[in-house]
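Features reported for this protein in Swiss-Prot:
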BINDING   ARG7, LYS8, SER96, GLN97, ARG98, GLN160  substrate binding site
BINDING   THR65, GLY66, MET67, THR68, SER96, ASN125, LYS193, SER218, THR223, GLY275, ILE276, ARG277, ALA296, LEU297  FMN binding site
BINDING   GLU161  Mg(2+) binding site
MUTAGEN   ARG7 to Ala  Does not affect the proper folding of the enzyme, but it shows significant loss of isomerase activity
MUTAGEN   LYS8 to Ala  Does not affect the proper folding of the enzyme, but it shows significant loss of isomerase activity
MUTAGEN   HIS11 to Ala  Does not affect the proper folding of the enzyme, but it shows significant reduction of isomerase activity
MUTAGEN   GLU13 to Arg  This mutant is heat stable and its affinity binding for IPP is smaller than that of the wild-type. It is in the tetrameric state even at a concentration where the wild-type enzyme dominantly formed an octamer; when associated with E-235
MUTAGEN   THR68 to Ala  Does not affect the proper folding of the enzyme, but it shows significant reduction of isomerase activity
MUTAGEN   SER96 to Ala  Does not affect the proper folding of the enzyme, but it shows significant reduction of isomerase activity
MUTAGEN   ASN157 to Ala  Does not affect the proper folding of the enzyme, but it shows significant loss of isomerase activity
MUTAGEN   GLN160 to His  23-fold decrease in the catalytic efficiency
MUTAGEN   GLN160 to Glu  10-fold decrease in the catalytic efficiency
MUTAGEN   GLN160 to Leu  28-fold decrease in the catalytic efficiency and 5-fold decrease in the affinity binding for IPP
MUTAGEN   ARG235 to Glu  This mutant is heat stable and its affinity binding for IPP is smaller than that of the wild-type. It is in the tetrameric state even at a concentration where the wild-type enzyme dominantly formed an octamer; when associated with R-13
Amino acid sequence: MPDIVNRKVEHVEIAAFENVDGLSSSTFLNDVILVHQGFPGISFSEINTKTKFFRKEISVPVMVTGMTGGRNELGRINKIIAEVAEKFGIPMGVGSQRVAIEKAEARESFAIVRKVAPTIPIIANLGMPQLVKGYGLKEFQDAIQMIEADAIAVHLNPAQEVFQPEGEPEYQIYALEKLRDISKELSVPIIVKESGNGISMETAKLLYSYGIKNFDTSGQGGTNWIAIEMIRDIRRGNWKAESAKNFLDWGVPTAASIMEVRYSVPDSFLVGSGGIRSGLDAAKAIALGADIAGMALPVLKSAIEGKESLEQFFRKIIFELKAAMMLTGSKDVDALKKTSIVILGKLKEWAEYRGINLSIYEKVRKRE
């Protein structure tokens, strides 16, 4: 178990201080153009960014996706993020709680989140491979109760597990059967999220057939977990490092993943994440088909610098989001979902090759 705790710390250290953001991959968000409206028909002061996150109202259609926890120093980061998220009315996810379920002294680094953020939605987190390894309803309930969570994320990370020195790439189909049965017993919704390589329409349809309707794309183009594990392989002299280099651009780009999930599961609740680095990125993700946008790495980096740095980061994100809403004439989040967009370049090629009819998609993304 100390290995898991140390791994959590090493992951944060590499993510924050090594070059693992984007690299040779792309979100394809540059191929999404929000159409400028020279006369928006609204004033900046009347723009309303409030929306719903399941049963709770949130101030902005942006969430902090799960990152860390497990040791005191990681708990301090979680505390800063939670305090600032509470101040801005932004949902927050925690990192995988496996370490806290199996190691009692790690629990406080997660529990602190709800203590300092009593009102915002908090999202618990466990990994899909743990279902194969024996986790069940008891562990899910423990993770939820630990932080009084409003939802629980189940993360998919096969690419990370394949290249991780101590990885457990266990994804047998009966994990989904267990997840379906567990979901019927839980009092909070399950969100299935990827970990930097995106959700395809095949995966979305498969998950939907097992009762999953909530997704977090975590697409290619943001934090590169294959690169993080490659660095860990290099540090250990592990031969997997050479192979990992060939997979640094692996995955479904964020914009493509948003389209694939929305097109294949139109009634889903969808978090668009993976390389969201600005309020404009968030606006594009929502206009393209996400319900809210999610981000992790820039939040982590700002939190490491301190509370004031993170507050300034969120102010910047919210301003940029509102600027995009103003310039598209979108007075609220529902209007942003229906705003005019143009899809160009590689994203258009991807969509057409994958059988996404753009005329039909235009109606699907607007929820018509």
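Note: Cβ is positioned from N, Cα and C throughout, glycine not excepted.
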Among LYS8, ARG98, ARG235 [recorded positions], residue with fewest other Cβ within 10 Å: ARG235
Number of Cβ atoms other than its own within 10 Å, given for GLN97 (substrate binding site): 29
Fewest Cβ neighbours within 10 Å, where candidates are the recorded positions THR65, SER96, GLN160, THR223: GLN160
Distance [Cα-Cα, Å, rounded] between LYS8 (mutagenesis position) and THR223 (FMN binding site): 15
Other CB atoms within 10 A, centred on THR68 (mutagenesis position): 25
Chain-internal residues near LYS193 (FMN binding site), provided their CB is under 8 angstroms and they sit 6+ positions away: THR65, GLY66, ALA153, VAL154, HIS155, LEU156, PHE215, ASP216, THR217, SER218, VAL271, SER273
LYS193 (FMN binding site): secondary structure state under DSSP, collapsed to three categories: strand
Long-range Cβ environment of ARG7 (mutagenesis position), under 8 Å and at least 6 residues apart: GLU166
Cα separation, THR68 (mutagenesis position) to ARG98 (substrate binding site) (Å, whole number): 11
Site with most surrounding Cβ atoms, counting all protein chains shown within 10 Å, from the binding-site residues MET67, ILE276: ILE276
GLU13, GLU161 as recorded positions, winner by CB count within 10 A: GLU161
Rounded distance in angstrom between the Cα atoms of ARG235 (mutagenesis position) and HIS11 (mutagenesis position): 13
Cα-Cα distance, maximum over THR65, GLY66, MET67, THR68, SER96, ASN125, LYS193, SER218, THR223, GLY275, ILE276, ARG277, ALA296, LEU297, record's FMN binders, Å: 22
Same-chain residues at least 6 apart in sequence whose Cβ lies under 8 Å from ALA296 (FMN binding site): VAL64, THR65, GLY66, MET67, GLY222, THR223, SER273
Alpha-carbon distance [GLU13 (mutagenesis position); SER96 (mutagenesis position)] in Å: 16
